[in-house]
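Student: Would you mind keeping the following structure in view while I ask a few things?
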Amino acid sequence: MMAQLQFRDAFWCRDFTAHTGYEVLLQRLLDGRKMCKDVEELLRQRAQAEERYGKELVQIARKAGGQTEMNSLRTSFDSLKQQTENVGSAHIQLALALREELRSLEEFRERQKEQRKKYEAIMDRVQKSKLSLYKKTMESKKAYDQKCRDADDAEQAFERVSANGHQKQVEKSQNKAKQCKESATEAERVYRQNIEQLERARTEWEQEHRTTCEAFQLQEFDRLTILRNALWVHCNQLSMQCVKDDELYEEVRLTLEGCDVEGDINGFIQSKSTGREPPAPVPYQNYYDREVTPLIGSPSIQPSCGVIKRFSGLLHGSPKTTPSAPAASTETLTPTPERNELVYASIEVQATQGNLNSSAQDYRALYDYTAQNSDELDISAGDILAVILEGEDGWWTVERNGQRGFVPGSYLEKL
């Protein structure tokens, strides 16, 4: 395994006035800050997408309908709607978790910014001090060099004048050489003083540079670790959401396994059956066969008219015979026993169709039902209803909270 390299050993520059290593490190930290923002933006957009998706799933589940279905498929569809809503809620919760992770990253990024700013301020100070003293030192060195050259020139001139010059020229040259030497000595003193100050500034800068490199490396280590963990957690959150979705949909699959197609068909037939026999064929009737030969001494009256009159009398409460009619006619209009039984039997069937409960019984609604017209009643699963009339066609008259209407009898169970 490769040994861990250190920033403090790899980001120096031989140019005294250059700070390339520090600038490279600082740019790396700024690039890392941008990377943090990129990850935050990814989490922000994913959270928005999860929230939109979750809310749309909830709306889809609540508007799915399915009230026209019944029995086991209705149960499975209701389970699908419920689990779809649960999946939507889970995705909304995932969006909240992503926003919490986003908030943590933002706080981490701001903490790193504050720490980096402190070191930037220190480095700016020591770098400016070093550069300023370096410039001052170089100027003093330049002055020192010039003073030394002037002193050398003055010394050489003094030596030439001393060999063959006048006393006055010798003294003048000697004084100039002395002054130049003193100026050179002073320039050397200033130069040495600046060198010492520059060395102290350089030492301070070097120490701060090492400290800053170590701090920047620690920041980079923390940033990489935090972002790696954040991406790992993000992937785990998405994977867990997939598992959660599958668990919720598994509940739907379990209800679908119990869906009985034949049972649903049988249940529909039992609750909605309209009869077991088809209508009888319509017989041919000869127009002239409807006329009946009248009896001797009685008026010519068709039997069908007598049947209609008797049927009307039963419906409206009129007497069986008309007082103004002759006795002979009354006897003639009396139908045969077979026809009489047919007429009365048909009326009795109509009068007794549907079992009217003398005392209303309580039933519980097994399913929701939405009224399709004004004479039906809306019910919800669990409602307690009083059954007034059990219709043979499968539609029962019920009462709830003072309201009456028709509901499917198969939707109720007796308490």
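Each residue's number is its place along the chain shown, starting with 1.
Note: Cβ is positioned from N, Cα and C throughout, glycine not excepted.
So Swiss-Prot says this about it:
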| type | residues | note |
| --- | --- | --- |
| DOMAIN | 5-264 | domain 'F-BAR' |
| DOMAIN | 358-415 | domain 'SH3' |
| MUTAGEN | Tyr344 to Phe | Complete loss of protein phosphorylation |
| MUTAGEN | Tyr367 to Phe | No effect on phosphorylation |
Student: Please work out the helix, strand and coil residue numbers for the domain 'SH3' (358-415) from the DSSP assignment.
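Tutor: For the domain 'SH3' (358-415), the helix, strand and coil counts are 3 helix, 33 strand, 22 coil.
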Student: Tell me the Cβ neighbour count for Tyr367 (mutagenesis position), meaning other Cβ atoms within 10 Å of its Cβ, over all protein chains shown.
Tutor: 19
Student: For the domain 'SH3' (358-415), report the average pLDDT of the model, please.
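Tutor: In the predicted model, the domain 'SH3' (358-415) has a mean pLDDT of 90.
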